[in-house]
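What follows is a short report on a single structure.
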Amino acid sequence: MRYAVFIFLIVLIDLIYCWNSKRSFFIPDFLGSGDGTPKSKTESVIEERMEYGRMILLVCNKTCAKHRSDIPLWLKEFNQKKGYQEPETITYYYHTYRQAVSFIDTNETDVFPNLIYFIGVKRVVFNGDVNIREDVNDWIASLDQLILLEPRVYEDLNVILSDTSNCSSKYLLLADRPKCPQPSWSIVARIAQDHGIQPVKIGHPLDGLTHVLLYKRMPYLSEASCHLSVLLYENSYSDFGDDINPLVVSDWITTLLPLEEGSCPALFETYWHPIVDELTELQQIFYSAELEISERNKRPAFVLVGLTGGIAVIILAFSIFWGLNGSGFNKD
């Protein structure tokens, strides 16, 4: 028993340390040395771009002027066709392969020149003919594919929240609110997809009933938080908080999701909360009305009426006091 408690404390300390040192800790295994220090300029570039975006690396073992001209042009046209802006844009970099480096696995890389795609803590090697534009474009398109759920009404989102009871469905709820945009949300969505998690984009502003659904069925979510990034699994949810760094999210997904052994593997309860049962019609009506009253009380007109009424009461009190002070209360 003591040994089990000791192991639990070690894991907990690791996770806390991991959370408090995000930028330096969440470096992919194929980058840098054991202490996380990059060994080359290319490694530094990969790490920097993967922190919030993604990139394709052209690797040549000798001069390849034509490929260095063609590949960035093809990639630029692909990005323009998709209408991508940073950080969703797939960026480009070049590396001459002269000696062994951590980000090139010779067991995966069959030929040179070659292309390697980086996103989160994942890399994918092309191993095709980089001279054939159609093949390169098809490869990029397959990596770029994003299957996104966008619930439009209360019932759509309600079904998603209830769909993890079979211990196989996994979802990541994301939002990109106008008042606090999250530019990397699509990168995070693709990372989740690579882990077998269905990304879900929640539209804003939320209607009253959908707002009630989110914060009543997941009561530990902070309504004051501007961002939304919530992992759903096994009738439970885990809130990533406001910092949606792709490298952090990728590492946290692998940390939070257990190795699937059996139908319903145990979750690390410290970071998970149970999703509350579906709301009854009466609860929907009550909580929606409660929210409407709360929102109305925040409006300037209601605040002004309350303030004016308060000042009027104070003035009336002073008038009565001075009136009494000058008449019956003054016996002299």
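The backbone N, Cα and C atoms fix where each Cβ goes, glycine too.
Where Swiss-Prot documents Glu88 to Lys as a mutagenesis experiment, the accompanying text is: In n619; loss of function. The Cβ of Glu88 (mutagenesis position) lies under 8 Å from the Cβ of Gly53, Pro183, Ser186, Ile187, each of which sits 6+ residues away along the same chain. DSSP gives Glu88 (mutagenesis position) a coil state; it is part of no helix or strand.
According to Swiss-Prot, the experimentally introduced change Gly323 to Arg is described as follows: In n240; loss of function.
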